[in-house]
Amino acid sequence: MDICRLCLRGVSGAQMCLQIFDVDSGESKVAEVLRQHFWFEVLPNDEISKVICNVCWTQVSEFHQFYVSIQEAQVIYATTSKFKQDPEMVNTSWPEEVLMPADVLAVDNDVGAQINVNPLDELDLSQPMSPEDSKVGIKTERQSPDMELLFEDANNEQDEDYEDDEDDDTDDLIVTRSGRKRKRDVAKPAKTKRGTVSVGRKGKEKMVVKRGPPKRIFKMERLPPFCKEDEELIKRYIVMGCELCIFLAEDFDGIREHFKDKHPDERPYIKCCGRKLNKRCLIQEHARRHENPEYIKCKDCGKVFANSSVLRAHWLVHHVPDEECDFQCEDCGKRFSRRNLLELHKGSHVPVNERKFICPQCPKHNAFATEYHMQVHISMQHRKAANICHVCGKKIKDKAVFEKHVRLHFEESGPRIKCPRPDCESWLKDEDNLKQHLRRHNDEGKLFICSECGKSCKNSRALIGHKRYSHSNVIYTCEQCGKTFKKDISLKEHMAQHTGEPLYKCPFCPRTFNSNANMHSHKKKMHPVEWDIWRKTKTGSSQKVLPSAQVAQMFRDDADVAAIANDYSG
């Protein structure tokens, strides 16, 4: 399993990672960004790791873009010409305009805007900017890690941090980074795309941005310091033990001291539920999830996540309103909240026959629009070995799904759950299947139209299946007769006709089948009562997939029976 070079966490199957260095040239823009902002250097032959997880890279990329925008603003300020103040505009009030603090101001390259700050607070401009760094200007939000999740108005937060002096009705105060307060210069504004540039008393320009409608931001409220309740909660659910040796500590401070003494080359951590926890706040968050499994839950869709970082990434992708998404696709008009999400989406518009990046590990030779898309595919599909069920031989990559699958072979699942909708007669295996089933009903009434043929589908999953089956160029060819199929399972069932080995067995009688559809038809026709009872009450699977060893044993048993019959007949 790969680990992220920054957070040193294992990269799970559901989490994407990015190669820091190019495989061929050994060069990387990612490494340059990391070298600029971190105290350690990542080398092409790094012994720890050569990949960075998508969560870490998203945060680093956003900060780097913010850093570049501030650097550009300071360069503009240092090179601006001097203007004179218009005395008629000194006492003019602007009720709908607010001078934004520098740490939340976004500067675009095409806007000639200057920020009015104290020269003593200027950044060090001795470092040259790379051409790539000067291309991006993006808004950022501050994130406080490991907190309770809630949504608040971004402007409320700004009003608390930057309060106006109530005793002064005419002059506004600006708080500089050094903590000093000074009056704001007001002058005749000049219109720009993003706002208004006002000329101050000393001829310096400053950016005045009109406050738009309040935006919902993903905010995490800071939790109080560790208390006895948190310590008791952690002791109740988490064992403070060293995974590298036999050692138990009272708390995480004891683990830190132990690692410092016995494992100085390792970063202190504990392990619980298969996850490495290397910070006290992560341990606290994990303990709260033991106490309340829905502690980290999306308030928009109800989906539950393992940690707050993944929840934040989910919210940015799925729940940011379109009017608050600043990056729009030129081909389809879809909007995104982050530039990297837009770049990831653009690959979907590249025709399949023009995709030049071929996965070297795929037997299907899947093609991708960019190298980044291919690396994401490799990270999710090929870097983690699939789990193979020792009972039926099924391959399952997700660990939780695999463990649930194995348990069903030896344990009886709960009773079937009926869909709560009055117009649906479906019975589902468990709560997870019910949640997935309810998404197919499309209560919102959205239209899912195929862009290729105009067919209307009930939900997004049906649309994806339609495109994959009807408009995909991927085919599966039988090596013995040359017949082609659209689905992998269709080829597998076809090959059973060549080999003579059955794939399925009826759960109600000894009959076997090569096709799942034939077995399903057999159950409804020959066992209607058993089938109806199973749909509503019976536990377990509605079919039996035969492993190859069991099939071979069946053929040996048939051969033995035939031999005995021949002996008696002779």
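Using N, Cα and C of the backbone, Cβ positions are placed for all residues, glycine too.
Keep in mind the model shows the original residues, not the substituted ones.
Positions annotated as domain 'ZAD' by Swiss-Prot, on the basis of sequence analysis: 2-80.
Every protein chain shown contributes to the tally, and the Cβ of Cys7 (Zn(2+) binding site) ends up with 19 other Cβ atoms within 10 Å. Residues annotated as Zn(2+) binding site in Swiss-Prot: Cys4, Cys7, Cys53, Cys56.
Under DSSP, Cys298 (mutagenesis position) is assigned to coil, being neither helix nor strand in the three-state scheme. For the published mutagenesis Cys298 to Tyr, Swiss-Prot gives the following note: In QQ36; defects in female meiosis. Abolishes DNA-binding activity.
Glu493 (mutagenesis position) falls within a helix when secondary structure is assigned with DSSP. In this view, Glu493 (mutagenesis position) is surrounded by 19 other Cβ atoms within 10 Å of its Cβ, with every protein chain counted. For Glu493 to Lys, Swiss-Prot lists a mutagenesis experiment annotated as follows: In QE70; defects in female meiosis. Abolishes DNA-binding activity.
Cys56 (Zn(2+) binding site) carries a helical DSSP state (H, G or I). Contacts of Cys4 (Zn(2+) binding site) defined by a Cβ separation under 8 A and a same-chain sequence distance of 6+ are given as Val11, Cys17, Ser49, Val51, Ile52, Cys53, Cys56, in order along the sequence.
Taking each Cβ in turn and tallying the other Cβ atoms within 10 Å, the top scorer among the recorded positions Cys56, Cys298 is Cys56. Other residues of the same chain near the Zn(2+) site, with their Cβ within 8 Å of the Cβ centroid of Cys4, Cys7, Cys53, Cys56, are Arg5, Leu6, Leu8, Arg9, Val11, Cys17, Ile52, Asn54, Val55, Trp57.
Over all protein chains present, the Cβ of Cys53 (Zn(2+) binding site) has 25 other Cβ atoms lying within 10 Å.
Between the CA atoms of Cys298 (mutagenesis position) and Cys7 (Zn(2+) binding site) there is a gap of 23 Å, rounded to the nearest whole number.
A coil conformation is recorded for Cys7 (Zn(2+) binding site) in the three-state DSSP classification, outside any helix or strand. Here Glu493 (mutagenesis position) is positioned 45 angstrom away from Cys7 (Zn(2+) binding site), judged by their C-alpha atoms.
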